[in-house]
Amino acid sequence: MAGERPPLRGPGPGETPVEGPGGAGGGPGRGRPSSYRALRSAVSSLARVDDFDCAEKIGAGFFSEVYKVRHRQSGQVMVLKMNKLPSNRSNTLREVQLMNRLRHPNILRFMGVCVHQGQLHALTEYMNGGTLEQLLSSPEPLSWPVRLHLALDIAQGLRYLHAKGVFHRDLTSKNCLVRREDGGFTAVVGDFGLAEKIPVYREGARKEPLAVVGSPYWMAPEVLRGELYDEKADVFAFGIVLCELIARVPADPDYLPRTEDFGLDVPAFRTLVGNDCPLPFLLLAIHCCSMEPSARAPFTEITQHLEQILEQLPEPTPLAKMPLAKAPLTYNQGSVPRGGPSATLPRSDPRLSRSRSDLFLPPSPESPPSWGDNLTRVNPFSLREDLRGGKIKLLDTPCKPATPLPLVPPSPLTSTQLPLVASPESLVQPETPVRRCRSLPSSPELPRRMETALPGPGPSPVGPSTEERMDCEGSSPEPEPPGPAPQLPLAVATDNFISTCSSASQPWSARPGPSLNNNPPAVVVNSPQGWAREPWNRAQHSLPRAAALERTEPSPPPSAPREQEEGLPCPGCCLSPFSFGFLSMCPRPTPAVARYRNLNCEAGSLLCHRGHHAKPPTPSLQLPGARS
């Protein structure tokens with residue numbers, strides 16, 4: 001059909017990706033830069049906001065509002081994470097790029113991208129159980145096997161993430177989501193906006209600390225002190241989550257006892273734990289909260305210990321046959337055992353199948369628990385003005401260029417012996433062939449054919465068993481071997497998503513309903529007080545970098561040499577506010593002249609135009625437009 005755009009697809013078997021006329025490659029025969037492939041894949045997975053209805057606000061965060069939506073064509077229920085701040089655009093793109101490359105049952109599944117009024121919004125799977133924080137604060141009974149399974153799910157997700165060479169940096173009970181299915185619970189890890197490549201500190205080389213980011217209650221002591229830190233910071237955050245699971249208390253120091261050096265107050269914490277708690281489970285939580293990072297075990301060993309604890313746990317007894325204690329342990333009763341982490345607790349009664357924290361509701365925020373007459377409650381986060389009591393979120397620079405995170409395995413870790421039960425043999429993971437590539441590792445992947453753009457039964461998403469380990473070193477001299485590009489799992493009629501055009505600009509309104517705001521209202525972008533003189537304090541330069549990101553410079557003369565990795569403008573009218581220069585590693589400004597085929601939203605060039613309809617259908621319920 002004349003005037004119709006050919007379908008977007010990746011290179012087929014035996015094909016070598018080359019640039020078309022006027023492309024960034026400078027002519028036919030040159031390989032396409034990875035930024036172009038990432039951009040084209042992002043355009044192919046775009047959705048319009050008015051493709052969804054039944055919008056219900058289910059939560060809000062520091063940068064976004066979360067809506068439960070239903071796709072009109074497929075009827076699939078998803079979660080739309082609408083970005084509220086234009087300055088957070090690059091962090092959102094980093095999160096989308098990373099989630100699009102992760103495939104694991106305990107990692108939140110990425111469904112697609114939605115663009116509305118110049119803002120990028122992520123579409124993820126819907127978790128009907130809410131957050132782990134909401135589950136623990138509810139009166140829902142949770143037996144010890146259920147809690148151990150939740151902890152194992154989170155540990156397996158983080159083990160997979162660390163194996164890809166990336167660590168989370170913002171692991172909290174707010175960012176762990178729960179799915180209810182078949183009378184049980186499954187936990188997944190989400191919110192990868194602060195994820196970073198695992199650093200490698202070599203002897204003799206200059207060691208520059210990473211930025212101080214995260215939620216203070218879950219941040220490791222070395223992070224709060226501005227020291228060097230790595231993936232072991234996630235282990236400390238996991239230990240705080242385990243303490244929340246064991247005692248069913250919030251991470252607030254008014255409920256979860258902490259020391260003045262941001263550690264866990266072990267004697268005071270044990271007063272919150274009933275005698276029925278499995279001792280290895282408690283010791284694992286204490287071990288993960290070690291002050292010394294080298295003393296914390298990696299997640300490969302943590303998952304092994306959790307699996308062994310589950311195997312050794314006695315069979316649960318029906319609730320009707322459970323003997324109730326005469327005087328159940330409450331938050332203000334019990335003595336404080338001394339002797340450090342190695343002090344033993346009374347042996348648990350094998351007849352008990354549920355935690356004693358299920359016998360009464362969690363404490364209300366108005367009545368913090370008491371830890372004994374001889375203990376003083378300490379909130380170390382209130383002693384520093386920059387932390388503001390811990391009810392904030394520390395950020396690096398929300399507007400810095402989005403550097404894709406390479407998904408490569410980190411260097412071998414030194415095994416750390418856990419002072420717990422005897423460990424089984426190490427989990428043997430099958431080795432997968434290493435494929436070397438020159439593209440940005442976290443760039444979205446292209447669908448091979450046009451079938452993902454049309455409604456109908458689509459292929460199932462690629463599972464973890466079919467993926468490859470990526471060895472994406474920028475200095476690799478080997479070209480990428482030709483082969484079929486893996487398909488991007490988009491939601492069609494099953495778990496995929498359809499390809500549509502860009503978003504319209506009409507405003508949206510949400511269905512009235514209860515709003516669950518689980519995050520504090522304050523956001524801090526700078527580093528802790530007193531670090532302004534340090535040369536590595538990158539967080540204090542956020543405002544100049546934000547202005548630099550929005551600035552557009554004229555394009556270079558045609559005769560100037562061009563590099564292969566250069567920033568490309570978005571070809572779609574929906575992405576005109578974007579520069580998309582941060583998709584590339586090239587620091588040169590974005591050219592002002594569009595060099596690709598125009599992807600405007602005229603009816604003649606749409607991938608899926610509406611036929612003879614005079615007007616596009618209007619949504620019954622609308623989402624509020626993002627502020628640009």
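Here the Cβ of each residue, glycine as well, is placed from N, Cα and C on the backbone.
Look at Swiss-Prot and you will find 52-310 tagged as domain 'Protein kinase'.
As annotated by Swiss-Prot, ATP binding site applies to I58, G59, A60, G61, F62, F63, S64, E65, V66, K81. Within the same chain, the residues at least 6 positions away from V66 (ATP binding site) whose Cβ sits under 8 Å from its Cβ are K57, I58, G59, A60, V79, L80, K81, M82, listed in sequence order.
There are 23 other CB atoms within 10 A of the CB of D170 (mutagenesis position), with all protein chains counted. Secondary structure from DSSP puts D170 (mutagenesis position) in coil. Experimental mutagenesis at this site is recorded by Swiss-Prot as D170 to A, annotated: Loss of kinase and autophosphorylating activity. Abolishes TESK1-induced actin stress fiber formation. No effect on interaction with YWHAB, SPRY2 or SPRED1. No effect on TESK1-mediated dephosphorylation of SPRY2.
Sequence annotations record features per position, and here Swiss-Prot assigns active site, proton acceptor to D170.
There are 12 other CB atoms within 10 A of the CB of Y201 (mutagenesis position), with all protein chains counted. Per Swiss-Prot, mutagenesis Y201 to A is noted as: No effect on autophosphorylation.
Within 10 Å of the C-beta atom of S215 (mutagenesis position) sit 25 other C-beta atoms, taking all shown protein chains into account. The secondary structure of S215 (mutagenesis position), as reduced to three states from DSSP, is coil rather than helix or strand. Under its mutagenesis annotations, Swiss-Prot gives S215 to E the following note: Loss of autophosphorylation site, no effect on kinase activity.
Here the residue is the original one, but Swiss-Prot notes a mutagenesis experiment at this spot, S215 to A: Loss of autophosphorylation site, loss of kinase activity.
For Y217 to A, Swiss-Prot lists a mutagenesis experiment annotated as follows: No effect on autophosphorylation.
Annotation of the published mutagenesis S439 to A in Swiss-Prot: Abolishes interaction with YWHAB; the original residue is retained in the structure shown.
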Cβ-Cβ neighbours of S64 (ATP binding site) (radius 10 Å): 23
S64, D170, Y201 screened against S215 (mutagenesis position), Cα within 10 Å - retained recorded positions: D170
For Y217 (mutagenesis position): intrachain residues, at least 6 apart, with Cβ closer than 8 Å: T172, I240, A251, D252, P253, L256, F381, G390
Count of other CB atoms lying within 10 Å of the CB belonging to I58 (ATP binding site): 17
Model confidence over the domain 'Protein kinase' (52-310), averaged pLDDT: 92
Integer Å distance between the CA atoms belonging to D170 (mutagenesis position) and Y201 (mutagenesis position): 21
